[in-house]
Amino acid sequence: MANMNSDSRHLGTSEVDHERDPGPMNIQFEPSDLRSKRPFCIEPTNIVNVNHVIQRVSDHASAMNKRIHYYSRLTTPADKALIAPDHVVPAPEECYVYSPLGSAYKLQSYTEGYGKNTSLVTIFMIWNTMMGTSILSIPWGIKQAGFTTGMCVIILMGLLTLYCCYRVVKSRTMMFSLDTTSWEYPDVCRHYFGSFGQWSSLLFSLVSLIGAMIVYWVLMSNFLFNTGKFIFNFIHHINDTDTILSTNNSNPVICPSAGSGGHPDNSSMIFYANDTGAQQFEKWWDKSRTVPFYLVGLLLPLLNFKSPSFFSKFNILGTVSVLYLIFLVTFKAVRLGFHLEFHWFIPTEFFVPEIRFQFPQLTGVLTLAFFIHNCIITLLKNNKKQENNVRDLCIAYMLVTLTYLYIGVLVFASFPSPPLSKDCIEQNFLDNFPSSDTLSFIARIFLLFQMMTVYPLLGYLARVQLLGHIFGDIYPSIFHVLILNLIIVGAGVIMACFYPNIGGIIRYSGAACGLAFVFIYPSLIYIISLHQEERLTWPKLIFHVFIIILGVANLIVQFFM
């Protein structure tokens, strides 16, 4: 969801002649572009200024926006017969650009005609968007696939998803007779597949959103539990590594799944029998029985806000969290050293073979880790030099692949074997560090706060997509919104209590949403467009049908792992 946890992307456009450091928050446009970029549909409660001052448009401008929204539903974006007339469009100073996270940013007009993002900013935005919760499960995925196989799978999946993303970017240019400059990818799907394409894209988009929200709930429960445990142990001078299989050194690493059949440990802790205070704490601070419910009282009210604009201000925490994880992994690897042995097919007591048949679990995780296909057109629209889109996309994917390789390889290679087996690597690699570890505690605090600010944004997106399509209003009533939020929160609580396996949740949701957006739609649209132009050849047909088969197999095989 991808990554769903760090997007607040901006959709301004202009052609520039002079370079100026626009920065990712500087949204500018050329007045002549205003007509080509309509319609805008921004609800007043969604307006947020780049200077962090909450704003509302006038009632008159709001009414005009609603009329523009009505015009936009009467025809496809390429059909200019029903384009909103000039007198309906708000003045430039009243126009805002919609961000995928549900907020809006005010346009800044520059008559000089510059203001699009540089390639560096575009590359960073793509990298930042893809960096999500999947990064915590990459080391576990490498363990499931085998060290050598895991590295090869990461590289191959990066190349495959890059090609499919390239096909998404080029999909608009395959329709020569239509003006597709303002189209997004759902518009392309609707053009080729009609209402089925529109509703199926909505369905798979909701799968990725709700899957991400469930993963967030499981992780927030985990991080909140370990944070409370760290504070309690610090106050009472309890060493939690004494009651669990761990290494005996200044940088302890634990194996929570030892004695639980290799499954993630969902219990809280083990205390000495005569420690009444600790027993009471264990009773009321349990990872699966109590903590997931504590989050309900905190997050459910936030989901009912009409606008998530306040939370969008904390998106920079996503970048900070990833950078801190890179620092943490590097520091631990330097202190622990590398522990590797190579056995191609036969496992040993402490090491896994280089080739394991559970590698599809890693492909499922990576499908979501490399997932950006539903919003890549939006991100690249802001690129200053459109001719560099493909180059910048390739560079961004290369950086994402290197980041995943860096995290996964360092965690796997530095995991202390012996005395612990590589099979002890958890689906969330932070679980391999005791709650008393200060650096891991800081990482959990960072991630907990960041996820608590992103979670309402994901809920808002789910509300916009589902209620907006069904009722034509993203906030039909507090009752409708509350019912939807209770269903989403309930799903998160149930999974946190009974299936707190983020690796499993990520690979299922990744394979499901990737089936449509990554594998089927890009390949099928390319085949149809070539067939319409009578340029379809057997090699191209076979290759893209093979990609579709890979996507279907990737989903099916997840249920047998």
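A Cβ is built for glycine as well, from the same backbone N, Cα and C atoms used for every other residue.
Original residues only: the substitutions mentioned are not part of this model.
What Swiss-Prot annotates here:
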type	residues	note
BINDING	Ser134	arginine binding site
MUTAGEN	His60 to Ala	Does not affect association with the Ragulator complex. Abolishes the interaction with the Rag GTPases heterodimer complex
MUTAGEN	Ile68 to Ala	Abolishes association with the Ragulator complex. No effect on amino acid transport activity. Abolishes the interaction with the Rag GTPases heterodimer complex
MUTAGEN	Tyr71 to Ala	Abolishes association with the Ragulator complex. Abolishes the interaction with the Rag GTPases heterodimer complex
MUTAGEN	Leu74 to Ala	Abolishes association with the Ragulator complex. Abolishes the interaction with the Rag GTPases heterodimer complex
MUTAGEN	Pro85 to Ala	Abolishes association with the Ragulator complex
MUTAGEN	Pro90 to Ala	Abolishes association with the Ragulator complex
MUTAGEN	Asn128 to Ala	Moderately affects amino acid transport
MUTAGEN	Thr133 to Trp	Abolishes arginine transport. No effect on subcellular location and interaction with Ragulator complex
MUTAGEN	Thr453 to Ala	Does not affect L-glutamine transport activity
Revision key, fill the gap. Whole-number Å distance separating the Cα atoms of Thr133 (mutagenesis position) and Thr453 (mutagenesis position) is 14
Check your understanding: What is the interatomic distance between the Cα atoms of Ser134 (arginine binding site) and Asn128 (mutagenesis position), given in whole Å?
Key -> 13
Practice item. Counting other Cβ atoms within 10 Å, pick out the least crowded of the recorded positions Thr133, Ser134, Thr453. Key: Thr453
Review point. Any idea what the Cα distance is from Asn128 (mutagenesis position) over to Thr453 (mutagenesis position), rounded to a whole Å?
Key: 16
